[in-house]
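A.B. asks: Next up is a structure, given as structure tokens.
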Amino acid sequence: MAPKSSSSGSKKKSSASSNSADAKASKFKLPAEFITRPHPSKDHGKETCTAYIHPNVLSSLEINPGSFCTVGKIGENGILVIARAGDEEVHPVNVITLSTTIRSVGNLILGDRLELKKAQVQPPYATKVTVGSLQGYNILECMEEKVIQKLLDDSGVIMPGMIFQNLKTKAGDESIDVVITDASDDSLPDVSQLDLNMDDMYGGLDNLFYLSPPFIFRKGSTHITFSKETQANRKYNLPEPLSYAAVGGLDKEIESLKSAIEIPLHQPTLFSSFGVSPPRGILLHGPPGTGKTMLLRVVANTSNAHVLTINGPSIVSKYLGETEAALRDIFNEARKYQPSIIFIDEIDSIAPNRANDDSGEVESRVVATLLTLMDGMGAAGKVVVIAATNRPNSVDPALRRPGRFDQEVEIGIPDVDARFDILTKQFSRMSSDRHVLDSEAIKYIASKTHGYVGADLTALCRESVMKTIQRGLGTDANIDKFSLKVTLKDVESAMVDIRPSAMREIFLEMPKVYWSDIGGQEELKTKMKEMIQLPLEASETFARLGISAPKGVLLYGPPGCSKTLTAKALATESGINFLAVKGPEIFNKYVGESERAIREIFRKARSAAPSIIFFDEIDALSPDRDGSSTSAANHVLTSLLNEIDGVEELKGVVIVAATNRPDEIDAALLRPGRLDRHIYVGPPDVNARLEILKKCTKKFNTEESGVDLHELADRTEGYSGAEVVLLCQEAGLAAIMEDLDVAKVELRHFEKAFKGIARGITPEMLSYYEEFALRSGSSS
């Protein structure tokens, strides 16, 4: 029998190898997301718009090398790029490399997660492209037109928002950043004027709605124009480039972060030459909305580092060990793609204090893993961990020691200068012809937005625009949208709806009571303005003269004499953040909860400073410790004393307390430095009673009925303000009971009301308050 031919054997081998290749291809798993990494070659030239992708990924998505595809953040519009196959042996499967120029279009930073799609159609040829510079220079004075032409020709694909960085000028002694501000094709409709029912020659609107519309540059056919614009046309609605200049009110914090991040990332050997390891961790803490996350994005954009974000809840898994594995994967990626920054948002949620009762086994394992990973980063590595929290005391103390989170940077609530800076930057983003706010108007807004954080001010600007639009639509449905402008009145109207974040947890309706609503008591009103409004509104003058403002004011007097009403009017008229505290809400049956409630009230007041804390019936909260007060009441009083005048100074917060039993308040609370000023709010005099009667009877038609209000004012001698109001209400009720359609209230109705009202203020009561005034010696 003849032997088998070798050709038959080779066919079998060939078939086997083919099947092996097919099996290998079928086993390939397409990544769910891709990681942004920098371009392997220089950013300018023929590689500007190329994206290097693993060959197997291109095969799976049926994208041919050299054809168009789109990359973009997951769930967002993409950017058109030219696909190139990376080295199969070297290029990671889940990585897409992009040039700085392409990343600038979508504000992409290294480490961003991307999705990849095949482009359905070829972009149109551009008939016109407009070029500007980030510095606002006249480009033709700095560079030759042929240099720009070659730059765009090499790029091939152009789109608004592309930034070509660090281009040498004619002189060669400096560089500029060139930006494409606009591009168009005469055969296509203007992007800003597109109608949702329109279709176009390139395959429908879906193909036009990239993040930025792409065009092909054709040398000799595409006309180049030059502009002094510093950014892409607003009609494209591109993400705004993040830079330190865009952040308002955080100059000190920015300088601190720049030194703490950039040197360890890019020059860690400087530290090792001194025999010390560079700082590895930074803890940003401060109230929500102050700009912690925004600050990180700016640092990430400017430092050109690989950024990984850990959001507490997103990595927590119900399965044992998965959370720790996710943390290890993130730190491994950071070590692989150095220099890198790991940002942990809300770190208190994944690494709480292990000493807390509510901290379980899972939290303890996560904290232990995080400690191990931070210790294992090594002295020479270029990895920095930045964490953010608004509850720094809830973070495990082992993380806050040097060697882990070496530095702690507080991002506090902005002061008036910082608010002015933030508002100026916010309104500068609007076109100058869309608002009529000058520098003085913005200063006025900044002075009135006490306790507002950056996020609140952004919301205020947005709400102001809403008010402007509503005002325009209310007057004329066909109004020209370009004639609408944001005014100071719109901003003031928006301030009613947008409250400071620190005050949002306090469900307190701002009382709409004005000084004019309080009959008489002119001396009391003047004293309250002098002692409370003036120090808060003119704090700089007080500091310059070395005068300390009163810490607190005690309003005491008989019941019904407008003590609480005065506090409400003060809150409304001053425009200052107002916190009202009711005694029964403070006391809690659980040990320590009442004291915690007091601390929380003062914390909120400090956050929203300048502010007023109003304690109504304060004698219930601070009974005399020499009397029959309980242990719980003593603990609350001690907390109150410490908060008002303890080790931590109370700045920008004034205490207003009201009581009708001043001698039952503990003496320690009444001393100077706490409730320094005592104001007696006595029964209204004849003029004050007349004012109250006029306010309460203005709809009684007393002129027709012949009721003499002066006589009624004399007859109500010794009545409290509340009793005078009750007299009017009872008289009105008597008139209605006589006739449901009554038009006027007559004297007989008042006579009937007098019979049902007894004076609540006795001579003994008045002498009691006089004795207290003599004993305290600080009545005003």
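Cβ atoms here come from the backbone N, Cα and C positions, even for glycine.
At each noted site, the model still has the original residue.
Dumping what Swiss-Prot says about this protein:
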- G286, P287, P288, G289, T290, G291, K292, T293: ATP 1 binding site (BINDING)
- E346 to Q: Reduces basal and RLP24-dependent ATPase activity. Increases interaction with RLP24. Slightly reduces RLP24 release. Does not affect composition of pre-60S ribosomal particles or growth (MUTAGEN)
- G557, P558, P559, G560, C561, S562, K563, T564: ATP 2 binding site (BINDING)
- C561 to T: In drg1-11; severe loss of ATPase activity. Severe loss of oligomerization. Resistant to diazaborine-mediated growth inhibition (MUTAGEN)
- S562 to G: Increases ATPase activity. Loss of oligomerization (MUTAGEN)
- A569 to V: In drg1-3; resistant to diazaborine-mediated growth inhibition (MUTAGEN)
- E617 to Q: Increases basal ATPase activity. Reduces RLP24-mediated activation. Does not affect interaction with RLP24. Prevents the release of shuttling proteins RLP24, NOG1 and MEX67 from cytoplasmic pre-60S ribosomal particles. Does not affect the interaction with pre-60S ribosomal particles (MUTAGEN)
- V725 to E: In drg1-1; slight loss of ATPase activity. No effect on affinity for ATP or oligomerization. Resistant to diazaborine-mediated growth inhibition. No defect in RLP24 release from pre-60S ribosomal particles in the absence or in the presence of diazaborine (MUTAGEN)
- V725 to L: In drg1-4; resistant to diazaborine-mediated growth inhibition (MUTAGEN)
A.B. asks: Looking at the recorded positions G286, P287, A569, E617, whose Cα is closest in space to that of G560 (ATP 2 binding site)?
C.D. replies: E617
A.B. asks: Output the one of G286, P287, G291 that, of all these binding-site residues, has the highest number of other Cβ atoms within 10 Å of its Cβ.
C.D. replies: G291
A.B. asks: Of all the binding-site residues given, P288, G289, G557, P558, G560, which has the fewest Cβ neighbours within 10 Å once its own Cβ is left out?
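C.D. replies: Relative to the other binding-site residues in P288, G289, G557, P558, G560, P288 has the fewest Cβ atoms within 10 Å.
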A.B. asks: Rounded to the nearest Å, what's the C-alpha distance separating T293 (ATP 1 binding site) and T564 (ATP 2 binding site)? Just drop the number here, would you?
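C.D. replies: About 42 Å separates the two Cα atoms.
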A.B. asks: Report the residues of the chain - excluding G286, P287, P288, G289, T290, G291, K292, T293 - with C-beta within 8 Å of the mean position of the site's C-beta atoms, for the recorded ATP 1 site, in sequence order.
C.D. replies: A388, N390, I411, V453, G454, A455
A.B. asks: Sort the recorded positions K292, E346, G557 by C-alpha distance from A569 (mutagenesis position) and give me just the closest.
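C.D. replies: It is G557, whose Cα lies nearest.
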A.B. asks: Cβ within 8 Å of the ATP 2 site centroid (G557, P558, P559, G560, C561, S562, K563, T564 excluded): which residues?
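C.D. replies: Output for this site, in sequence order: A658, N660, V681, S720, G721, A722.
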A.B. asks: If you count CB neighbours within 10 Å, which one among the recorded positions S562, T564 has the smallest count?
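C.D. replies: Among the recorded positions S562, T564, the sparsest Cβ neighbourhood within 10 Å belongs to T564.
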A.B. asks: Can you check which residues sit near T290 (ATP 1 binding site), meaning Cβ under 8 Å from its Cβ, same chain, 6 or more apart in sequence, and list them in order?
C.D. replies: I411, G412, I413, P414, V453, G454, A455
A.B. asks: I need the CA-to-CA distance for P558 (ATP 2 binding site) versus G291 (ATP 1 binding site), whole Å please.
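C.D. replies: P558 (ATP 2 binding site) to G291 (ATP 1 binding site), Cα-Cα distance: 49 Å.
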A.B. asks: Taking only the Cα atoms, work out how far C561 (mutagenesis position) lies from E346 (mutagenesis position), in Å, as a whole number.
C.D. replies: 49
A.B. asks: Which of the binding-site residues G286, P287, G289, G291 has its Cα closest in space to the Cα of K563 (ATP 2 binding site)?
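C.D. replies: With Cα distances computed to K563 (ATP 2 binding site), the winner among G286, P287, G289, G291 is P287.
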A.B. asks: Out of the recorded positions P559, T564, V725, give me the one sitting nearest to P288 (ATP 1 binding site) by CA distance.
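C.D. replies: Out of the listed candidates, the nearest Cα belongs to T564.
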A.B. asks: What number of additional C-beta atoms lies within 10 angstroms of the C-beta atom of V725 (mutagenesis position)?
C.D. replies: 18
A.B. asks: Rounded to an integer, what is the Cα-Cα distance in Å between T564 (ATP 2 binding site) and G289 (ATP 1 binding site)?
C.D. replies: 33
A.B. asks: Spatially speaking, which of the recorded positions G557, S562, E617, V725 is closest to P287 (ATP 1 binding site)? Use C-alpha to C-alpha, please.
C.D. replies: E617
A.B. asks: Comparing the recorded positions E346, P559, which residue's C-beta has the most other C-beta atoms within 10 angstroms in this structure?
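C.D. replies: The residue with the densest Cβ neighbourhood is E346.
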